[in-house]
Amino acid sequence: MLFPVLLLLKLVIGALIIDASALSWHDLKWPRDLRPLAHHDLLYMGQISEEDRGDFNATLRNFLVPRVVGSQKHREVREFIVRSLKDLDWDVEEDCFDGQTPHGIKPFCNVIATLNPSACHRLVLACHYDSLLHKEGTFIGATDSAVPCAQLLYLARSLNGKLQNQKTRGDGLTLQLVFFDGEEAFERWSSHDSLYGSRHLAQKWHEDRTSAERLESCLERSEIANQIDRMEVMVLLDLLGAENPRFYSYFGETQPVYRRLVNIESRLNDAGLMELPRRRRRTNYFSNSSTVGFIEDDHIPFLKRSVPIVHIIPSPFPDVWHTLDDNEQNLHHPTISNLNKIFKAFVSEYLQL
């Protein structure tokens, strides 16, 4: 993601943040019924056992290594993602290609895992798995984006039974996980030196033609001409793992979806299920406010092709962003655990698990 944009956000955020309740955005109709989770289901999603914590931490350790494009560790991380999702009986595709970079031709591979490839519509959760080539030393990128990668795999594992049941319903909706390669610039962020994987995949899916007649249970009035059109919404996770992040709704079109995250966090707080320090009574990660989405990230190539976007990235960025301090020691595990609860409930609610 682009650093000058962060500076711009800090300068104008006071002028641009708008109370969502003052807008008509929350009255927009989403094409799907976003019914709140039943209370007992919310309580279930808000419980994380010690076994779950151990599973998540074990998963995370596989990502807490330098993951520079073209390196051995980068390849091992990709293989771990593929193996983990194949073990859960997901359909896994590797979108591999060679790309021109300031450091010459480099190999890239996006990983796309789809629970039910026949389903017409897709709830897409995404992150990037590569790490920055840092000039000053070994960069781990714990928030950027080891934690988001581990969270996606954790969601697939922890919800596996419910997801497999949903897969057999034939309701035309499925979960898709996308792990982008080559998000980071090799030298200086530009339209050519960044977002290698997402630019390639967006173009590929735009050119991959299909139709509603060939797919399972498309919604009425759905206009499906290519794979891009099957993306009902992309939820992009980035820079997660620092204490007390602050998120905003960056796109009016997806305000109804973003508000589900606000609501879920509030309900989990009401139920006493969030992990809090003694001095705090509630978390307040998901602001009930909107701001203009200036940040450049892997969603941009899809946004340009009219894919609805929810961008879960903190503003401001974590203090450790693009420094060698973005490592395991500076992660805040209670915050990560709280976000895992929110994401589990969100996926369960959206897919009506």
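Positions of Cβ are set from backbone N, Cα and C atoms, glycine also.
Among the mutagenesis entries in Swiss-Prot is ASP144 to Ala, noted as: Significantly impairs catalytic activity. For the recorded site, ASP144 (mutagenesis position), the DSSP three-state label reads helix.
Positions annotated as Zn(2+) binding site by Swiss-Prot: ASP144, GLU184, HIS322. In sequence order, SER131, LEU132, ASP238, LEU239, TRP321, HIS322, ASP326 are the residues near ASP144 (mutagenesis position), counting only same-chain partners six or more apart with C-beta under 8 A.
Marked as active site, proton acceptor by Swiss-Prot on the basis of similarity to another entry: GLU183 (among others).
The number of other CB atoms found within 10 A of the CB of ASP238 (mutagenesis position), across every protein chain shown, is 24. Quoting Swiss-Prot on the mutagenesis of ASP238 to Ala: Abolishes catalytic activity.
For the recorded site, ASP238 (mutagenesis position), the DSSP three-state label reads coil. Residues annotated as active site, proton acceptor in Swiss-Prot: ASP238 (among others).
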Statement: All chains considered, the count of other Cβ atoms within 10 Å of the Cβ of HIS322 (Zn(2+) binding site) is 17
- prompt: Which residues of the same chain, at least 6 positions away in sequence, have a Cβ lying under 8 Å from the Cβ of GLU184 (Zn(2+) binding site)?
  reply: VAL69, HIS128, ASP130, SER131, LEU132, LEU133, SER194
